[in-house]
Amino acid sequence: MAPKRKRPATKDDTTKSIPKPKKRAPKRAKTVKEEPVTVVEEGEKHVARFLDEPIPESEAKSTWPDRYKPIEVQPPKASSRKKTKDDEKVEIIRARCHYRRAIVDERQIYELNDDAYVQSGEGKDPFICKIIEMFEGANGKLYFTARWFYRPSDTVMKEFEILIKKKRVFFSEIQDTNELGLLEKKLNILMIPLNENTKETIPATENCDFFCDMNYFLPYDTFEAIQQETMMAISESSTISSDTDIREGAAAISEIGECSQETEGHKKATLLDLYSGCGAMSTGLCMGAQLSGLNLVTKWAVDMNAHACKSLQHNHPETNVRNMTAEDFLFLLKEWEKLCIHFSLRNSPNSEEYANLHGLNNVEDNEDVSEESENEDDGEVFTVDKIVGISFGVPKKLLKRGLYLKVRWLNYDDSHDTWEPIEGLSNCRGKIEEFVKLGYKSGILPLPGGVDVVCGGPPCQGISGHNRFRNLLDPLEDQKNKQLLVYMNIVEYLKPKFVLMENVVDMLKMAKGYLARFAVGRLLQMNYQVRNGMMAAGAYGLAQFRLRFFLWGALPSEIIPQFPLPTHDLVHRGNIVKEFQGNIVAYDEGHTVKLADKLLLKDVISDLPAVANSEKRDEITYDKDPTTPFQKFIRLRKDEASGSQSKSKSKKHVLYDHHPLNLNINDYERVCQVPKRKGANFRDFPGVIVGPGNVVKLEEGKERVKLESGKTLVPDYALTYVDGKSCKPFGRLWWDEIVPTVVTRAEPHNQVIIHPEQNRVLSIRENARLQGFPDDYKLFGPPKQKYIQVGNAVAVPVAKALGYALGTAFQGLAVGKDPLLTLPEGFAFMKPTLPSELA
């Protein structure tokens, strides 16, 4: 069966409360005495009554046709999460007539499209709504229909309302009908454009009760900028949101949008890959964007793992790859901008602050200062030929932390290049200026406003389910989770058009989703539009389940990207926090869409050559032809997969990294004892029996079987793992299965990773195929490091699907409010058609 797809929310004018669990919503209308509306006599007070004559019947029936149809029971129109008992049947209240004005408690007059407080439970803040309908029911009761605003604390960010301005609320599409007497107080809510400059405050917001610049849609917890036409429609029917400064703000946003569209016309974009690993996420994003017609290029990448950086640089020689921490990278970006300002390449209102930056005073005769350095040991004088690099941190762990320049010395080659602190090169201003100007022109480092897309998955060891020592109470205090703060700080500094963050689904589970809520709140604080969802790798053409959390961000001038719907059938597994279950990207249950069959292990790796436990070669040749569409596609070289027409016959299809972790002699002997059949594991070893409750134990009275080394065949850790209930230790995979999740380790001690027919664990290449890496994607480092690179990666087909959605949004091709996007038929194995000049 296919997983369920959630329907987008639509208008619902029933008596049903807001359908999303645990989110603040008005209560059902209270029961009132069933009596017709009477004329108010002098001295008599009623809780609520309508004013003026009713709206003409023809106009009312045209505006609210459902109110005048015969009474019938039908399912609700709006749905955002899984159905509850209250969703089964809802009766639409039939109207006798509609009104434009009402008075409550003989003191407060309300008109259509007014904003108001609505009574809530005792001791709780009142609800906030826009009145979109007022009518007398056929039963004689008085009603109004509310379209609800959400306070920040009522949204997915919850406690991180502290990051949001106090008066800010979010407009939803959720509507329901309540008794008129529940109206409590009239409000002044300003509908304003979402401003990219978070430091700029529109003066009119100081005198209002609340202001609203974003919609909040429950499906996929989407925060989207209010469109200008929406504000105009509201202002036409209301006296609010008409201040001159608000209109000017809207015009400013419009100008930004037009400028963005001119840039988009070139269909080119730059990408920064943070925590890049070996580059899977950016590789997939660029592949998918290209299929949408956008030429997305990974211009910069950062990771602290040297082996991963080498892998990325080899496969993407066009990328500026930096092996450094994200913290140091942020410091470097700030110092680079200062240098650009100092050399008048970039404007700044405080440019005078950088006049003597690092001792590089802007004096003309500074060029006469010697650019030489004397070696104290032998008296040799070195002359700076040119500056060839820049870095921040502690190069080779030898010097103090700071900004360093890489120097090429006159009459020496690059093997003698050295890193020198910039303060020691203050007499080389001319050389530094030359380097900075060349670097600025070529874009060796991104500058604020100069990046189109930032992607990355901040390290998740502190929240991963594979980490048994997680800080459950305050995850942001865990040093392993601090990178989430750094990631958001880099986004805030660079202000890219689009942001895509990836992480494990445990981000939603641990501490009630604390870190995920923080990430959403932080992006909203920066005035990014936001959408989050979960995607399973197997639903996009892999023999691996691998569910991951993704968070989109987009500037107000852009369209927030959608999530791509699955291309392959897949049965979902695992437990998801109830509140986020509806955020899984999937089709509705019972849908009629024809999805491709799910891929199995045999579809993915059956064509690979047999290798032994001791195999160490980095390159080998194929000995079989591919037999499945996946195998044919994954073998394509980069030039073939990119749609290039210039196929070099001299290039051969090479298979990289098809060698397994070389197991020690004891583990190898154990693997050889695992039967070659489905479901086999250590429980098949001699002397192991399964007792009550599926708990394993050793057979009593029998001597334990020993290995050649003298150690026991059945290790104690296998008997005690998960209290003896696990079947994972030394588990053998089978051809008709899918892998739950490719991880960073290859030891078979507590996972099912043994090859179906060979006495070894899955090779690095087999794991890489399960992640969707092309066969020609070469990895670097020791075997364990290669497994880590593959296990930490975002599945390439998932990133490819997201790249297509990104490209569609970037080019302004996304239409409608649906948070989900249908991919083209055959997308999984689709190759782009390049223009002739690029082919």
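Note: Cβ is positioned from N, Cα and C throughout, glycine not excepted.
Original residues only: the substitutions mentioned are not part of this model.
Per Swiss-Prot, active site is recorded for Cys460, and the stated evidence type is sequence analysis. Residues or ranges marked as domain 'BAH' in Swiss-Prot (evidence: sequence analysis): 108-227. What Swiss-Prot lists as domain 'SAM-dependent MTase C5-type' is 269-813. The annotation domain 'Chromo' is assigned in Swiss-Prot to 382-447 on the grounds of sequence analysis. According to Swiss-Prot, the experimentally introduced change Gly279 to Glu is described as follows: Loss of activity. In Swiss-Prot, a published mutagenesis experiment is listed as Phe382 to Ala, annotated Loss of binding to H3. Mutagenesis annotation in Swiss-Prot: Gly456 to Asp, described as Loss of activity; the structure shown retains the original residue. Here the residue is the original one, but Swiss-Prot notes a mutagenesis experiment at this spot, Gly465 to Asp: Loss of activity. Per Swiss-Prot, mutagenesis Arg470 to Lys is noted as: In cmt3-10; partial loss of activity. Here the residue is the original one, but Swiss-Prot notes a mutagenesis experiment at this spot, Gly541 to Glu: In cmt3-6; loss of activity. While the structure shown retains the original residue, Swiss-Prot records the mutagenesis experiment Gly724 to Glu with this note: In cmt3-4; loss of activity. Recorded in Swiss-Prot as a mutagenesis result, Ser763 to Phe carries the remark: In cmt3-8; partial loss of activity. Swiss-Prot gives this note for the published mutagenesis Arg769 to Lys: In cmt3-3; loss of activity.
Projection of Swiss-Prot feature records onto the structure.
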residue : record               : DSSP (3 states)
Gly279  : mutagenesis position : coil
Phe382  : mutagenesis position : strand
Gly456  : mutagenesis position : strand
Gly541  : mutagenesis position : coil
Gly724  : mutagenesis position : helix
Ser763  : mutagenesis position : coil
Arg769  : mutagenesis position : helix
Phe382, Gly541 as mutagenesis positions, winner by CB count within 10 A: Gly541
Nearest-integer angstrom distance between the alpha carbons (Cα) of Gly456 (mutagenesis position) and Arg769 (mutagenesis position): 21
Neighbourhood of Ser763 (mutagenesis position) by C-beta distance under 8 A, where only residues 6 or more apart in the same chain count: Leu608, Val611, Glu615, Asp657, His658, His659, Pro660
Model confidence over the domain 'SAM-dependent MTase C5-type' (269-813), averaged pLDDT: 91
Packing count at Gly724 (mutagenesis position) (other Cβ atoms within 10 Å of its Cβ): 15
Integer Cα-Cα distance in angstrom, Arg769 (mutagenesis position) to Gly279 (mutagenesis position): 15
Helix, strand and coil residues within the domain 'BAH' (108-227) as assigned by DSSP: 20 helix, 60 strand, 40 coil
From mutagenesis positions Phe382, Gly541, Gly724, the one whose Cα lies nearest Gly279 (mutagenesis position): Gly541
Rounded Cα-Cα span from Gly541 (mutagenesis position) to Phe382 (mutagenesis position), Å: 58
Cβ neighbour count (within 10 Å, all chains shown) around Gly456 (mutagenesis position): 27
Cβ-Cβ neighbours of Arg769 (mutagenesis position) (radius 10 Å): 27
